[in-house]
Structures are given as C-alpha cells and as structure tokens.
Amino acid sequence: MTPEAAYQNLLEFQRETAYLGSLGALAAWDQRTMIPRKGHGHRARQMAALARLLHERATDPRIGEWLEKVEGSSLVEDPLSDAAVNVRAWRRAYERARAIPERLAVELAQARSEGETAWEALRPRDDWQGFLPYLKRLFALAKEEAEILMAVGPDPLDPPYGELYDALLDGYEPGARARDLEPLFRELSSGLKGLLDRILGSGRRPDVGVLHRHYPKEAQRAFALELLQACGYDLEAGRLDPTAHPFEIAIGPGDVRITTRYYEDFFNAGIFGTLHEMGHALYEQGLPEAHWGTPRGEAASLGVHESQSRTWENLVGRSLGFWERFFPRAKEVFSSLADVRLEDFHFAVNAVEPSLIRVEADEVTYNLHILVRLELELALFRGELFLEDLPEAWREKYRAYLGVAPRDYKDGVMQDVHWSGGMFGYFPTYTLGNLYAAQFFAKAQEELGPLEPLFARGEFTPFLDWTRRKIHAEGSRFRPRALVERVTGSPPGAQAFLRYLEAKYGALYGF
C-alpha cells in the first residue's frame with residue numbers, strides 16, 4: 001500500500017468516526033436541554049454504548065498500520081502540512097486510546113453522564129453528601145486514566161509530563177504543564193489583587209441595581225438573537241436554547257448550537273452568557289469546513305477556544321463602543337432601562353465586586369476563581385487533599401483570595417458542572433483564554449486601528465474577519481503557545497491582560 005492510499009484510508013476512517021462522535025454531541029445537547037426527566041437512565045446507557053463503539057474504532061489496529069505507511073513519507077515532510085498535522089494528532093490519539101482499557105472508557109462515559117444528571121438534581125437541594133459518591137467515582141476513574149496517560153507520555157514535540165495532573169491538562173491544552181501554570185498564575189494573581197485593592201479603595205461604586213430590575217425572559221431572548229445576528233453568528237447554522245448551565249456545542253458543519261440561562265431579575269446572566277457562548281460558536285463556525293472530521297479542522301485548544309468567547313463577552317461586549325451601538329435598542333426592548341444613562345449602564349455591567357459565583361464574576365476577579373480551582377485540583381491529584389475535605393478547603397481559599405466565603409454547597413463547591421462530568425484539568429484553560437484574548441485583541445487593534453469606533457457603528461465584520469484569518473482558519477495546525485506567538489509576536493503571558501485591565505478599570509474607577 002502506498003503512503004497516499006494509507007492516508008486516504010485514514011481520512012475516510014477518521015471522518016466516519018467523527019460522524020459517530022457528532023451523534024454523541026447531539027445526544028449530549030439533548031441531555032442538557034430537552035430530555036424528559038425519566039430519560040436520563042437510558043441516555044447514560046446510550047452514551048456508554050457509543051463510548052464503547054468509539055473506543056473500538058479509536059483502537060482499530062488498521063490505524064496503526066496506515067500510520068506506519070504514512071509516517072516518514074514525503075506526505076509529512078513539512079511538519080505544518082495538513083497531512084503532517086493530522087498524522088501527528090492521529091498517532092497521539094491512537095496511542096492514548098490503545099492504552100485506555102475499553103472497560104475504563106465505558107465506565108468513564110457512564111460515570112460522566114450519571115454524574116451530570118446527579119449534579120443537576122442535587123445542586124438545587126444543596127446535597128453535597130448525596131453528590132460526594134458520584135464525585136469519588138469520577139475522581140478515581142480520572143486518576144486511573146491519568147496514570148495510564150502518564151505512562152504513554154506526551155506528544156514528542158511537547159514538554160514531558162511532570163505529574164499526574166499534566167496528563168489530564170494536556171488533553172485540554174496541549175503542551176501546558178502545571179510547573180509553568182503555577183508561576184504564571186502567581187504573577188497574574190499578584191497583579192489582580194493589587195488592581196482589586198485600588199478599585200475597592202477608589203470610593204467609586206456603580207449603581208448595579210439597574211441590572212436587577214425586571215427583564216422578561218422572552219424580551220431577553222429576542223434581544224440576544226439580535227446581538228447574535230449583528231455580531232456575525234449564523235443563525236441558519238445554529239440555534240439558541242435555554243439550559244441550566246450555558247454551553248456551546250458543535251454538532252457539525254452547519255450546526256453549531258448555543259445555550260444560555262435567563263434570570264428576570266438579572267440582566268447580565270442571559271445577555272453576557274449568550275455573548276460568551278457566541279464567541280465559542282463563531283470559532284466553530286469559522287473552522288475550515290473542508291477539514292472537518294480531521295485534527296486540522298479542529299480548534300487549537302480549549303484555551304484558544306476560551307479566548308474567543310471571552311473576547312466577545314468582555315473585550316467587545318462590555319466595551320463602551322458596543323453599548324453605544326446597542327443601548328438605544330436595549331432601552332426600546334426593556335422598559336426598565338428607560339431612565340438609565342448609557343454611561344451608568346456601562347459602568348454597571350463592568351462593576352467589580354468579589355463574589356461567590358465564577359460564571360457571574362467580573363473581569364478583574366474572575367481569574368481568582370480559577371486560581372482557587374487550579375490549586376484544589378492540584379492538591380487532589382498530589383494527594384494533599386481528600387474529597388471529603390474539599391468544601392472547607394474551597395471556603396478557605398475563597399476567603400484568602402476573594403475575601404468572601406459560601407454559606408452553602410450549591411454556591412460553593414457544587415456550583416460548576418465540570419467535576420460532575422469528570423473534567424479535571426479543564427479550569428486553567430479559562431484563564432489561559434483570558435490571557436490569549438488580551439494579546440490577540442491588542443494585536444488586532446495594532447493592525448486594524450481602534451476597534452471601539454467600529455463597534456459603535458455596528459461594524460463587527462473587520463474584527464471577525466481578522467480572527468477568522470489569523471486564528472480560526474488555522475484550526476489546530478499550531479500548538480496554542482506557537483499560535484499565540486505567531487499571531488502576536490510574543491509568547492503567552494499575563495502582562496497584556498493586566499495592561500488591558502489597568503487601562504479600562506483605571507478609567508472607570510478614576511485612578
């Protein structure tokens with residue numbers, strides 16, 4: 001068999017696998033949005049059966065045979081060619097999948113499905129003790145998986161693993177390591193705490209009461225749809241639905257869905273939650289369709305994905321220019337804003353206040369929420385913390401970093417869906433996304449000129465096109481670190497983000 005024939009076999013086989021994965025994504029969307037209460041048990045078994053089938057395909061020995069034919073051939077001489085990018089990723093996925101026993105793959109799928117279902121039921125009841133057995137099972141399985149992946153090792157192009165946590169982190173942010181994250185987070189938290197002290201000491205406080213007036217759910221949805229369309233989200237290739245925990249999910253080309261949640265007494269959750277998920281969806285809609293079903297057509301990492309969502313939620317969506325364009329329309333849609341001035345509204349949606357809930361945190365304190373989760377996850381995987389002690393450790397870290405502490409579990413250790421789905425190692429990608437976003441945005445302004453005047457005129461296409469060319473079109477051709485450096489000229493770091501916050505919040509809070 002020639003290398004060309006082997007590569008064609010790989011393309012066809014992996015695309016077929018991607019179609020099956022796409023069905024899994026559709027089932028996952030349904031589970032989080034529309035499924036009847038009594039359907040969860042059957043759905044968990046469906047997901048386990050699909051996981052078994054996907055694992056069988058991922059470990060098919062023909063993959064190894066085809067890869068051997070292609071590796072070392074002229075097809076992959078250029079390490080940045082489409083074929084080389086695909087083959088390298090397929091080899092890594094094949095070795096990782098072969099190392100995971102089918103029994104573990106199926107158990108993980110079922111435990112994740114059951115864990116999310118339990119979390120949805122038990123969190124509103126504040127039932128930590130009821131949730132703990134699910135979390136223990138998920139953690140044990142994740143640790144078993146990490147031990148196996150640790151033995152397999154990383155991609156040869158990436159740094160070696162230093163500890164168990166790295167093996168899971170690497171699945172979300174290729175090349176990221178705990179030993180690099182810890183000093184980066186220390187630098188960031190030092191800058192954030194200094195900025196937070198100046199904000200709280202400024203004496204200025206926005207009237208956030210305007211955000212807690214009455215905002216009917218249907219009006220929020222209608223307004224959110226207008227924003228989506230104006231910013232460039234293709235509503236003929238997606239949809240917006242309500243859910244308990246907002247998410248974006250790509251079913252496939254032409255089907256990238258957004259969910260959000262609305263509170264009639266809080267403006268931010270529904271509107272900025274929608275803009276956040278829209279950022280994710282714009283990335284998915286901008287990936288090269290010709291490469292769908294291959295690594296070349298996938299996002300570079302969750303951190304890069306998060307850079308797109310945080311950009312549209314915050315750097316665009318919370319800018320004064322954005323609301324110069326949309327606040328007059330918001331006043332038409334929401335009568336409760338009739339007496340509110342643009343400047344006061346803009347200050348309110350950028351209010352800084354230490355709080356308990358990560359997804360509702362402001363730009364200044366958000367990454368301190370992530371620091372808490374990173375330190376707790378590291379302690380768990382290093383054997384320095386037991387799950388039974390997690391709630392108290394959570395409270396202690398919130399007191400230390402944010403000066404607040406939860407009185408219950410639902411707004412404390414149970415607030416996020418991630419651990420209920422076994423997603424250990426995911427949280428750091430949120431902060432990395434914020435850092436990447438600031439660097440990308442600064443570079444875009446350097447090349448396109450000031451962006452806020454464009455936003456004020458409702459012109460979002462120049463910026464969206466820039467991100468499509470520089471980031472989306474590249475798929476996973478580059479590792480996250482290399483992509484950031486290629487686009488911005490600098491490696492990922494904290495300083496661009498801290499400069500952005502300093503300029504914005506210095507102006508708002510008068511220092």
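Using N, Cα and C of the backbone, Cβ positions are placed for all residues, glycine too.
Taken from Swiss-Prot, the feature domain 'Peptidase M32' covers 3-506. Within the model, the domain 'Peptidase M32' (3-506) shows a mean pLDDT value of 97, rounded to a whole number.
For the mutagenesis of His276 to Arg, Swiss-Prot gives this note: Reduces enzyme activity. Impairs zinc binding. The structure shown keeps the original residue. Every protein chain considered, the tally of other Cβ atoms within 10 Å of the Cβ of His276 (mutagenesis position) stands at 25.
According to DSSP, His276 (mutagenesis position) sits within a helical segment. Here the residue is the original one, while Swiss-Prot reports the published mutagenesis His276 to Glu with the comment Reduces enzyme activity. No effect on zinc binding.
A mutagenesis experiment is reported in Swiss-Prot for this position, His276 to Arg or Tyr, and the note states: Reduces enzyme activity. Impairs zinc binding.
Among the features that Swiss-Prot reports, Zn(2+) binding site is placed at His276, His280, Glu306. Close to His280 (mutagenesis position) in the fold, though at least 6 residues off in sequence, lie Glu248, Ile258, His305, Glu306, Gln308, Ser309, each with a CB less than 8 Å from its CB.
Its Cβ placed at the centre, Glu277 (mutagenesis position) has 28 other Cβ atoms within 10 Å. For the mutagenesis result Glu277 to Asp or Gln, the note given in Swiss-Prot is Reduces enzyme activity. No effect on zinc binding.
Look at Swiss-Prot and you will find Glu277 tagged as active site, proton donor/acceptor, backed by sequence analysis.
Listed in Swiss-Prot is the mutagenesis experiment His280 to Glu, annotated as follows: Reduces enzyme activity. Impairs zinc binding.
What Swiss-Prot says about the mutagenesis result for Glu298 to Gln is this: No effect on enzyme activity. Slightly reduces zinc binding. Classification of Glu298 (mutagenesis position) by DSSP places it in coil, neither helical nor stranded. Proximity of Glu298 (mutagenesis position) to non-local residues of its own chain (separation of 6 or more, Cβ distance below 8 Å) is seen for Leu287, Gly475, Ser476, given in sequence order.
Swiss-Prot gives this note for the published mutagenesis Glu332 to Gln: No effect on enzyme activity. Slightly reduces zinc binding. DSSP gives Glu332 (mutagenesis position) a helix state. A 10 Å cutoff on Cβ-Cβ distances gives Glu332 (mutagenesis position) a total of 11 other Cβ atoms nearby, all chains included.
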Run through the Cβ atoms and count how many others sit within 10 Å of the one on Glu306 (Zn(2+) binding site).
28
Could you round the CA separation between Glu277 (mutagenesis position) and Glu332 (mutagenesis position) to a whole angstrom and send it over?
24
When DSSP states are folded down to helix, strand and coil, where does Glu306 (Zn(2+) binding site) land?
helix
